[in-house]
Every structure is written in structure tokens, then in C-alpha cells.
Amino acid sequence: MGRKRLITDSYPVVKRREGPAGHSKGELAPELGEEPQPRDEEEAELELLRQFDLAWQYGPCTGITRLQRWCRAKQMGLEPPPEVWQVLKTHPGDPRFQCSLWHLYPL
């Protein structure tokens with residue numbers, strides 16, 4: 001009986017070259033629960049508004065502005081975050097802040 005064949009007998013071994021710094025892999029993924037920090041205050045405010053858009057406990061957000069949705073949730077006693085109202089009042093004419101995450105999608 002012959003010797004047991006290995007997979008490397010059929011396929012050549014290919015060694016990969018490492019990158020210029022000696023590392024062949026990229027950055028490690030962030031730890032669970034660790035969220036990337038926003039670049040600046042405006043980006044942090046937009047992220048707060050995106051999270052408000054994704055929170056369904058305040059009702060649907062299609063077809064109305066974020067301020068209208070916030071006021072409707074307040075009237076219904078759903079206690080929307082006051083930080084959202086403050087951000088919306090500081091940027092009254094900016095559609096990036098006033099329109100919801102879904103405003104570009106047709107109904």
C-alpha cells in the first residue's frame with residue numbers, strides 16, 4: 001500500500017505577501033456595545049434624529065416632518081425625547097434636519 005496522500009500533494013502551497021507595514025489584515029472590528037463616535041456636533045444631532053425616525057413607538061414618520069411627528073407624539077402622551085425638539089428648533093429651515101429618514105422614498 002502506498003502512503004496516505006495529503007491535499008497539499010494536489011494543490012501547491014501559496015504564501016500571501018504581507019502589506020507594507022508587515023500586517024496582512026485590516027483594523028479589528030469595534031467591541032460589541034462600543035459605538036463609533038460622531039465626527040462633530042452636527043453629525044451627532046443628525047444621528048439623534050435618525051434614531052428618532054427609527055423609533056416606532058412614536059408612530060409612523062412617512063409623509064410628515066420630524067417636528068410634526070414629535071408634536072403628534074407629544075399630544076398622544078408618548079413622551080418623545082425633548083432633545084429631538086431642541087435640535088429641530090435650532091435648525092428650522094434645513095431639510096436635512098426637518099425631513100425624516102424616509103422622505104426620499106415614494107409612498
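Cβ coordinates come from backbone N, Cα and C, glycine included.
These figures come from a predicted structure and were not determined experimentally.
In the three-state DSSP reading, K4 (mutagenesis position) counts as coil. With a cut-off of 8 Å between CB atoms and residues at least 6 apart in sequence, the same chain places nothing near K4 (mutagenesis position). K4 to R appears in Swiss-Prot as a published mutagenesis result, with the remark: No effect on ubiquitination. Loss of ubiquitination, when associated with R-15, R-25, R-74 and R-89.
Per Swiss-Prot, mutagenesis K4 to Q is noted as: No effect on PCNA binding, nor on degradation after UV irradiation; when associated with Y-10. No effect on PCNA binding, but normal degradation after UV irradiation; when associated with Y-10 and A-15.
Listed in Swiss-Prot as a mutagenesis experiment, K4 to A is described as follows: No effect on PCNA binding.
Among the mutagenesis results in Swiss-Prot, T8 to A has the note: Strongly increased stability following UV irradiation; when associated with A-9. The residue drawn here is the original one. Taking the Cβ of T8 (mutagenesis position) as reference, no residue of its chain lies under 8 Å away while being at least six apart in sequence.
When other Cβ atoms within 10 Å of the Cβ of D9 (mutagenesis position) are tallied across all protein chains shown, the result is 9. Among the mutagenesis entries in Swiss-Prot is D9 to A, noted as: Strongly increased stability following UV irradiation; when associated with A-8.
Swiss-Prot lists S10 to Y among its mutagenesis entries, and the accompanying note reads: No effect on PCNA binding, nor on degradation after UV irradiation; when associated with Q-4. No effect on PCNA binding, but normal degradation after UV irradiation with Q-4 and A-15. DSSP classifies S10 (mutagenesis position) as helix under the three-state reduction. The Cβ of S10 (mutagenesis position) has 7 neighbouring Cβ atoms from other residues within 10 Å, across all protein chains displayed.
Annotation of the mutagenesis experiment K15 to R in Swiss-Prot: No effect on ubiquitination. Loss of ubiquitination; when associated with R-4, R-25, R-74 and R-89. Counting every protein chain shown, the number of other Cβ atoms lying within 10 Å of the Cβ of K15 (mutagenesis position) is 5.
Secondary structure at K15 (mutagenesis position), as computed by DSSP, is coil. Under its mutagenesis entries, Swiss-Prot includes K15 to A with the note: Decreased PCNA binding. No effect on PCNA binding, but normal degradation after UV irradiation; when associated with Q-4 and Y-10. Increased stability following UV irradiation and no trough during S phase; when associated with A-16 and A-17.
For R17 to A, Swiss-Prot lists a mutagenesis experiment annotated as follows: Increased stability following UV irradiation and no trough during S phase; when associated with A-15 and A-16.
DSSP assigns K74 (mutagenesis position) to a helical segment in the three-state reduction. Here the residue is the original one, while Swiss-Prot reports the published mutagenesis K74 to R with the comment No effect on ubiquitination. Loss of ubiquitination; when associated with R-4, R-15, R-25 and R-89.
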Looking only at C-alpha atoms, tell me how far S10 (mutagenesis position) is from R17 (mutagenesis position), rounded to the nearest Å.
22
